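Beneath this line is the structure, given in C-alpha cells, with notes to follow.
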Amino acid sequence: MGISRNRLVPGLVGLAASAAIVLPLGIGMPVSSATAEENAPVQTLNVDYGTTTGDFYGGSSGMLYGLGDEGSPTDAILDGARVQVTSQKPADGLQHPSADVLAVENQFFNNGGEELVVNLQDWYPDWSYNGGKRPGDTRSYKLDVDPNDAQYGTYTDNAPNDRWDFDEVLEVVMNKILANTSHPDNIVFMPFNEPDGGNWYASGDNASADIYKQFLTDWNDAYATIQKVWNQYKSGEKTNVNGVKPTADHALIAGPGDSVWRANRTKALLESSKAANTLPDVIVWHELGNGSLKNYRSHYNQYRSFEQELGITPRAINISEFGELRDMSVPGQLIQWMSMFESTKVQAQTAYWNYAGNLNDNMARANSANGGWWLYKWYGDLRGTQTVKVTSEHPDSVDNLQGVAAIDTKNRKATVLYGGANDATKIGANIPVTVHMTGLDQSVFGESVDVQVRENAYTGPDGVAATPRVVNVLSDQKLVNGTLDVTTTSIDRYAGYQLVVTPHQDVATSLDNAENGRSLQAIEAEDTTLSDGAKAYTKSDNTGSWGNFMFSGNGDVGNFKNGAKMTWNVDVPADGAYRLQLITAPAGFPGVNHVYVDGKSVGDLNVPAELALKEAAKWKYRGSAEIVLDGLTKGKHAITVEATDLDNESDKLLLYQVSRGDGTPVDQVTYPASDMRLDSGAVLAYDGNGTNGFANLNGGRADVFAHAWEAGYQNVTIAYNAAKGAHFVLSVNGQSAATVTAQSDGAQTSIVRVAFSEGINQLTLSGAAGVRVASVTTARASESDSKAIRFEAEDAQLSGGAKVQKDDASDASGKSFVAGLGNQFVTNESGKAGYGDQTRVEADANHVPTVAQNNKGTMTVTGVPAGAYNMVVRFSNDAFIGSHSYNPQVVDLGLQVREGDQEIARGSFRYTYTEKHFMNRSVTVTTHGGALTLGNWDEVGSRKAAVSWGVAPNVDSITFYPITDGNVIDSVSGVTVSGEGVSADGKASLKVGETLSLNASVTPDSVADKTVQWTSSDEQVATVDEHGVVKGVKAGTVTITATSVADSSRSGSVEVTVAEDSEQKPSGGDGDNNGEQTGKPDGNTGGQTSDSDAGADSGNNQKHMPLTGAAVAAVAGVAVLLAGAGLLLKRLRSRS
C-alpha cells in the first residue's frame, strides 16, 4: 500500500503486458478519483532491454567533500551509498577544517570507493584562493626536511626565491600526500578549481585573453611538478611511510575545473596540452544550475567533438560539482541528474553547499538514511550490470520524469530507477507512470516474471527515511514478445521509485500495507487544519534558484508559536500502533511540540536542532521528529501538533504503521533475496528446485542494509534452504554475530537477536554453496533492551578537564551532560545572533584553532563484563572553526575508549548544530572486563583524524548492548508423537473409558517455543487434553495430532483405535515397543518423515515453505499487477 494523503483512495489499476486490466489481489474494483489530480494523464518511461548502452559506470554517485573524517559518515552509510568518487582537500590543507584526503582514504576504499580526487588549491585557507589573485614569487617554502616534519611546507613572506609560489605549494602537497598515502594509484590530482571564476584566471570564455594564456603556461608547469614528485616516489628516490610505491605510468591529473562549461577555453586547453604532452587524464567542469538538466548533453557532445576534431583519445570526464540545494536529498530530483550522467558514462559529484561528512545532505543524523541515500543505495546496487536505453517523454528538460535502467544477466534481474514525474503545478501529485519495457529476453527471464516496485518519499535533508515500501507487485506475469507495462501512481515529483523484474520466484513479495503492518500515509503541513496563529506559506518551486532548499508541495507552515496548532484528520486503516513523523526545522536549537489524538495528550515530539547558520538554511534545513502513537483504532482520528516556544517551521507529516495491534512483530520489514547486494560469487538461483529467486551464497556474501528507528535489539529472521549441517555466518556492521547451522534439510528459518545501531545497519550473510537465502526479516525486540548496561555520563568517574554541565534547554537526559573530554577548544560567543548556536572556536587566519592541551579530560566506567558490544554514545558537538562564504566550517570530534593503556575503540562524532542537541552514534567495542576510560588522546597534527585536535564531543550517556542476546532460534523441523503403547508404525489402542498419555517432541532443540496444540479428528471417538492425555469415548478409529504452536505447518500424529470392553484389541505392534512417529506437516502418518527430513531435492520444499509464491500462483491465469485500488501513494490536495 502506498502513502495516502489524508485518506486511502482506490486509484488506477495497472495495465498488464497484454493491455488487459487486471485487479489487485483482494482489492475491489477501482472507483472514481477523489481529486482532479488523480485523473492526471499517464506518463510513460520507455525502457528498451534489447539495446544495451554499455557497462554500468556508477560515476553519478560522486561527492565533493562528501566525507568529513574517518568514520564520518559511518561504514554502513558509506558502503550502502557506494560512493564511487569523492573530492577532498590535500593533506594539511587549510580551506576547510576537515575532510583531509589522508584521513578518509582507507575508509573510502574499504567501502566501495574507486577514486579520490584532491583539490590541490584547497591548501590555501581563503576563498577565493590567495585573495582571488594569482600568486607571484613572494614566499620561500621550507622543502629541505621530511614531509612529515612540522616545519615542512612552512614559508617566509617577502622572500622571493625565483620560483612561482604555487609551484612550491604543489610540491608541498604532493609530497605530503605521496609520503603517507596507502592508495597512490587511486588518487587523481586537480591543480586548479574554478580558474574561470574568482580563482586567478577569470576571462569568461575568452580563450584569447592574456590571463587565459597565462593559465595555459601555468597548466604545463603544474603538470610537470606533479609528475616530478610522482616519479620520485615511483623510482624509490623518496619513500612512503607505509612502504607503498606508485605503480601507474604517471600521476592522474584532472582539469581544467571550470565553474561552468567553457567551450572555447576547454578547446584551447586541449590544443595546448596536446602539443606540450600535458593532456589532462580527466576533463572537469561544473554543471550547477537547473539549466544543466536541459543543456548538459549538448556540452558533453561538444566536448567529445573537440576530441574527435583534435585526434585526442577520449578522456574520462568528471562533472566535479552538480546540482542545487533543492536537489540534495530529493530522490525525484537526483534521478534526473543521474540519468544524464550514467547515459554518458561520466563521473559526477554533488555540490558541497553545506558541511563535510554527510554525503552533501544525502544522509540524515549520525547514521540514518534520507530519501537521497536510498536512491544512492539503489544506484550502487547496479554495479556489475549493463545499462540499457531509456527514453523519456521529456528529454533534456528541467524537472521531469527520467530514469536509469540496467540488466543483470548473471542474476537474471532487470532494474529501473525513476522519478520526477511533474505537471503544471510543479508538484506532480498522483501522476500514474507507466514503465514500458521491451526486449525482455525469454532466455533470461523465462515465460513469466515477477515485478516489485518500491517507493522512496522525500523527507528533507536531515529527516529520516525508513526502508522504502513495496507499493506494487506483479506475480507470474506472462511476457508477450518481451514486452511488459507496469503502471504505478507517483506520489509527487520529489519521490523516487525502484522497479525490479525477475523470473517468477519461489519467494513471494507482499505489498507493504495495513494487512502486514506497513501502511504509510502523508499530508503536507499546509493542508492540515491550522489554528491559533499557525499560518500556511506558499513557496516557489525553486526553479532557477540554486540557493533554496526544496519545499514539498511548494509550501509549509510557519508562525508556529506558543499554542499554534495544526490538525490532521486522518483515516487510520487498521487497529495498531503508528509512528507520527513531522518534517520540520527550528532555528538551530532543540525543543518539543505537543501531540494530541482526538483531543487527548499523548506526549511530545522531541524536535531536533537543525542547521541555521545562514539565511539559506534557517528554518529551511528540515529534519524529522517522531513519536509512537499506541492503540490507534481503525477509522477517523484527529492528530494535533501544538507549538511551544520553539518556533519551528514544518513541511509535511507522515504516519507509519508500526504493528497491526494483534501481537504481531513491531516495525517488521522483509528484505527478499532479489533486494540484497550480492558479492564475491553469491548469485540468485533459478534451478527449479523450489528455490527460484533465492540467493545462493556460493562462498560469497549477501548484504542487507536495514533501517532501525532506534538503537536496541532486533530479531533477524533468515529464511533459507540448506542441507542439514550446512552453516553460514551473520555479521552486523562488521561484527560477527552468529554462526547459523541448518538443523534439517530443506526450507527453514533461524532467528538471531542482534543489537542494532540507530539508522542503517549492514547485515552480511556469508557461507558456502548450497546455502540459499530466501529473505531476511527484521523486527524490533525491545524486551531485550534491559540486557544493555547504561551509564549517565555525569555518574562516571571524571578527571582532568571533564566536568558536568547543566543545561535546561538541552535535550540531554536529566538536562546534564559531560563536557571537556580530551583537549578543550578555546571558544567565544561570536556567531551571528538569531542564527543558531553562536559558539565559535578561536582560530587564526589559517583556521588553526586555539586548543588547551594541558588538562585532558576523561570519564571512566566500570562493570562492563568481557564481551563484544554495540556501544551507543549520546553526544553533542558544536565545534565551528573559521569562516567561509557558504560552507559552515564545522568539524567532527574524536572519542576513544581505552581499557588500561590499550585503545579498544574509536569513533568520529559529527556536528550536531549546538551543544544542546544530542544524537546517537554507535561504536563496536570488545572488552575484557576491566574499567573503560573515554576521552581523546590524539596529539595535535597526528593525522589520526582530519582535524586531530584531540578534542572529544560532549557525552550525555553511554549504553553497552551485547552484540547478541541468546542463542540462534531455529524453525521447527518436525514434531514426533510417542507414548507407552504406541507402535513403530504410529498406532495405539485403548478401551472406552481408558486413557493414554502421549508425548510430543519438537525438533530441533534450538526451537524457542516447543509447545504444541493437541487435537482429535473425532471427539465422539476419543478426546485429548492440553497435556496429550487421550480418553476413549466410543468404539472407532481416530487420529490424535500434535501441532507446533511456533509453526502450524509442522505436526505429528498417531492413529488410535478405541474398543468396547468386550472387544479384542487389534494386533499391530508390540506394546513394549514404545515406537515413535514423526508426522508430516499435513498430519499424515504411515512411517513417513516430515518434509524437513526429505532432503533439499525432494521437490516438496516449495509446497511447505511459507515464503513461496504458491499462494499468488494459485490465482489461475490471472497476473496481478498491483498499481492501485488504494495501494499506491496518494496526495489529496485541499487547495487548488
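Every residue gets a Cβ built from N, Cα and C, even glycine.
What you see is the original sequence, not a version with the noted changes.
Annotated in Swiss-Prot:
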ACT_SITE  GLU194  active site, proton donor
ACT_SITE  GLU321  active site, nucleophile
DOMAIN    669-779  domain 'CBM6 2'
DOMAIN    987-1045  domain 'BIG2'
MUTAGEN   ASN119 to Asp  Does not affect substrate specificity
MUTAGEN   ASN119 to Tyr  Changes substrate specificity. Has 21.7-fold higher activity against beta-L-Arap-(1-3)-alpha-L-Araf-OMe than against alpha-D-Galp-(1-3)-alpha-L-Araf-OMe
MUTAGEN   GLU194 to Gln  Loss of activity
MUTAGEN   GLU321 to Gln  Loss of activity
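Structure coloured by features recorded in Swiss-Prot.
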{"residue": "ASN119", "record": "mutagenesis position", "contacts (Cβ under 8 Å, 6+ apart)": "SER87, GLN88, LYS89, PRO90, GLY93, GLN95, MET190, ASN193"}
{"residue": "GLU194", "record": "mutagenesis position", "contacts (Cβ under 8 Å, 6+ apart)": "GLY257, ASP258, SER259, HIS286"}
{"residue": "GLU321", "record": "mutagenesis position", "contacts (Cβ under 8 Å, 6+ apart)": "LEU64, HIS286, GLU287, LEU288, GLN349, THR350, ALA351, TYR352"}
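The helix, strand and coil residue counts that DSSP assigns across the domain 'CBM6 2' (669-779) are 3 helix, 73 strand, 35 coil. When pLDDT is averaged over the domain 'BIG2' (987-1045), the result is 96. The DSSP secondary structure for GLU194 (mutagenesis position) is coil. Classification of GLU321 (mutagenesis position) by DSSP places it within a strand. Residue counts for the domain 'BIG2' (987-1045) under DSSP (helix as H, G, I; strand as E, B; rest coil) come to 0 helix, 34 strand, 25 coil.
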